[in-house]
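Asker: As annotated in Swiss-Prot:
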type	residues	note
MUTAGEN	HIS68 to Ala	Results in attenuation of L.pneumophila in amoeba
MUTAGEN	ASN77 to Ala	Does not significantly impede L.pneumophila replication within hMDMs
MUTAGEN	TYR80 to Ala	Does not significantly impede L.pneumophila replication within hMDMs
MUTAGEN	SER102 to Ala	Does not show attenuation
Amino acid sequence: MTRFIMLSFVTGYRKSISCNRFSRNVVSPYFFMRTIIMTRFERNFLINSLMFLETILSVDKKLDDAIHHFTQGQYENPRYQINSRITNADDWSKEDKLKFTSAIAEAIALVSEKYENPTSETTEQIQSARNILLDNYVPLLTANTDPENRLKSVRENSSQIRKELIAKLKDEVPYKSQFENPYVLFPFVAATVAVAATAASVLFGNKP
């Protein structure tokens, strides 16, 4: 499951959705999130992807690396910006759109790469989870963002969405004791706990 495949997937779907129903005038956009039906695998995939997204957007070096990986140096190429999914994309600067797009692609790639030699069934599940994240959650992640600090708003939206996804996943798990270890169902996140802890110190600091 290579990063190249991931980039092809993201750029190939850039025109597939209209974000009008997630505009700033919509009341409580998280209502749509609660109505999205998904499997436990897909929910787990999203939780891990959002954790990576928050970390990448919180650490300058990781964001720079994400931009480099995603664009392969082609910083001005508009096909690398998933504008059709970003809420009120016309109001975003090119720089913010590029940063967000690179970060979300890197996050999905990092989670996808954890599945070594996936079966055809797993590949389909990964593809489905990616579709849900890009089609349904990117508009939510980018809704009601501060024009002066888009990425901070995205991180805050991501944190809220992730908490709701975790709460929903807990409801689906028959044995609550499994959650005594908060990372037991999210093994990919566990590998980034140290990085996330560092990122937390700058999450609401001077980071753009």
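The backbone N, Cα and C atoms fix where each Cβ goes, glycine too.
Each of these features: where is it, how hidden is it, and who are its neighbours?
Answerer: Following the DSSP three-state reduction, the secondary structure of HIS68 (mutagenesis position) is helix. Cβ-based neighbour count (10 Å, all protein chains) for HIS68 (mutagenesis position) stands at 13.
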Asker: Across all chains shown, how many C-beta atoms besides its own are within 10 angstroms of the C-beta of SER102 (mutagenesis position)?
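Answerer: The Cβ of SER102 (mutagenesis position) has 26 Cβ neighbours within 10 Å.
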Asker: To the nearest whole angstrom, what is the C-alpha distance linking SER102 (mutagenesis position) and HIS68 (mutagenesis position)?
Answerer: 8
